[in-house]
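Accompanying notes for the structure given below.
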Amino acid sequence: MGNHTWEGCHVDSRVDHLFPPSLYIFVIGVGLPTNCLALWAAYRQVQQRNELGVYLMNLSIADLLYICTLPLWVDYFLHHDNWIHGPGSCKLFGFIFYTNIYISIAFLCCISVDRYLAVAHPLRFARLRRVKTAVAVSSVVWATELGANSAPLFHDELFRDRYNHTFCFEKFPMEGWVAWMNLYRVFVGFLFPWALMLLSYRGILRAVRGSVSTERQEKAKIKRLALSLIAIVLVCFAPYHVLLLSRSAIYLGRPWDCGFEERVFSAYHSSLAFTSLNCVADPILYCLVNEGARSDVAKALHNLLRFLASDKPQEMANASLTLETPLTSKRNSTAKAMTGSWAATPPSQGDQVQLKMLPPAQ
């Protein structure tokens, strides 16, 4: 399928050709290593039969797929919204780019609901908080979002304007079927999950306030996690969906009115770029879940940097590089307290092995 030339709205792609690619480059530099680290930490949680790790692992996979598309979008914006990589790549990378928004929102919603069930109904809904259930829910999320956002794969998504710019996944004004699909995305893909997250947060607050056995620090940690999930969706995705809803509603009312499209063109591109910050915010969830997670991640990164800078990488490779996930930190600290009473003093060559009694860990 070739490019289609159309007499569309007069949008100046030169006004915002620096901000989106600059933000995307930042997301690549920060989001790629942190999501790789988050993926590894989530995998460790799955190994410990923790259902939360399944959702976090899927969230990291979605973010990494999204980050892999960003270099082409950097090139697209630096060329003033001119796609030079052909229609096939436009469809594939555009599909991944836009679908990731709703996959990320869905998994953030899953995490929020899972935390609500864990805090408010730990025994009643225990079966819903198993790894098998989380895998099934994740499969449904992927299948639903991929199917719901697959319509662009069956339409031409390259459009050449009067200035010989080839737009990918963009048309000003939009087409009718795109406007209706955008309404579905706004209400079902964005507002519905966000409403569930707000209800989950409200339920978590009620359960935490009514709990006598939960420590104050633990209550603060639970509230912080639930609030951070809502904040990520609000900050990263709300501006984009406000403009998306406005553009779609105005098009359905006045299909060939280009005035609004031309006024919000730059703001729309900026809001779309802001959605990429989700890939940076998601790994921060680990630090918000547990106070010790920040030091654990920093320690792992420090050891990794030492490994890369070391003259003896093999020695560093043999070193133990561990990272306590938020849900295992307490378990590991208890194990250390039990085993910390005894420690072996490393013997010199030819010496007898001596055992040294150490005081219990505090």
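Cβ coordinates are placed from backbone N, Cα and C, and glycine is handled just like the others.
Every position carries its original residue.
The structure displayed is predicted, hence computed values, not measured ones.
One mutagenesis experiment catalogued in Swiss-Prot, His4 to Tyr, is accompanied by this note: No effect on pH-sensing activity.
Under mutagenesis, Swiss-Prot gives His79 to Tyr with this note: Displays smaller cAMP, rho, PLC responses to mildly alkaline to acidic pH of 7.1 but almost the same or higher responses to severely acidic pH values of 6.5-6.2. Using a 10 Å Cβ-Cβ cutoff, His79 (mutagenesis position) registers 15 neighbours. In the three-state DSSP reading, His79 (mutagenesis position) counts as coil.
While the structure shown retains the original residue, Swiss-Prot records the mutagenesis experiment Arg129 to Ala with this note: Induces a shift of the optimal pH for activation. If you draw a 10 Å sphere around the CB of Arg129 (mutagenesis position), it holds 17 other CB atoms from the protein chains shown.
In sequence order, Thr99, Tyr102, Ile103, Ala106, Gly189 are the residues of the chain that are 6 or more apart from Glu145 (mutagenesis position) and have a CB within less than 8 Å of its CB. Experimental mutagenesis at this site is recorded by Swiss-Prot as Glu145 to Gln, annotated: Mimics the protonation state; induces a shift of the optimal pH for activation.
Counting in whole angstrom, His79 (mutagenesis position) lies 48 from Arg129 (mutagenesis position) by their C-alpha atoms.
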